[in-house]
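According to Swiss-Prot, the domain 'GOLD' annotation covers 36-152, on the basis of sequence analysis. For the published mutagenesis Tyr210 to Phe, Swiss-Prot gives the following note: Does not affect the subcellular location.
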Amino acid sequence: MAISPVLFIGLIYLAGGGSLFPGVEAIWLTVPESGERCVYEEIQANVVVVLDYICIDDAFTQLGPTLDVRVTSPYGKELYKIANVTHGQAAFTTSESGTFLACLAMHHDQSHHSVNSSVIVSLDWKMGIRAKDWDSVAKKEKIEGVELEIRRSTEYASAIRANILYLRIREAYMREINEKTNTRVNQLGLMSLGVAIVVSISQVLYLKRYFLKKKLI
């Protein structure tokens, strides 16, 4: 039995806990002394997101680097902003689908100036099932063992269904865009052909009149 591409991608998406790269737990990146580094993630609407970050002072100096961190929505709304920190956690629930941006920069002011020329940062996006604190759920609802695993598996199954439906909607949307684009290209092609035919006929008639006037034919 063949597995459709949509189902295959959905299963990979679930296996990664909301990411298309299941083996990646965190992103390691270098933030320069000036400017900022941004990381983006495509996230659906109504998804719980937890972003953990920590900067590493590889020089082990007392004046270690600190960060300015901000997270923005697809429409540019600031969901999280903090300055002069070495680590932290941003948590929010998405209200729209799209590209969410996390930007980091080294903090500089008169009271704190790092001797580092750059800083290494560990950045970990957790979404949906991965963002859920199952230990807290187990304590709050007093469930453990097999019952907890069944609860977790049920939510994973619901996530699979939601992700597959989302991917199917995106697939249908992209197919509609492609069909509209193809239709417009065909229309423009026919218009161009019509214009070329009209111009060619006009040129032939003009040349015919010219040759008749000059009595060349």
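Cβ from N, Cα, C; glycine included.
Although substitutions are noted, the structure shown does not include any of them.
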Return the count of C-beta atoms lying within 10 angstroms of the C-beta of Tyr210 (mutagenesis position), excluding that atom itself.
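Around Tyr210 (mutagenesis position), other Cβ atoms within 10 Å: 11.
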Taking all residues of the domain 'GOLD' (36-152) together, what is their mean pLDDT?
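Here the predicted model's pLDDT, averaged over the domain 'GOLD' (36-152), is 81.
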Please report the DSSP secondary structure of Tyr210 (mutagenesis position), reduced to three states.
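DSSP assigns Tyr210 (mutagenesis position) to helix.
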For the domain 'GOLD' (36-152), how many residues does DSSP put in helix, in strand and in coil?
16 helix, 57 strand, 44 coil
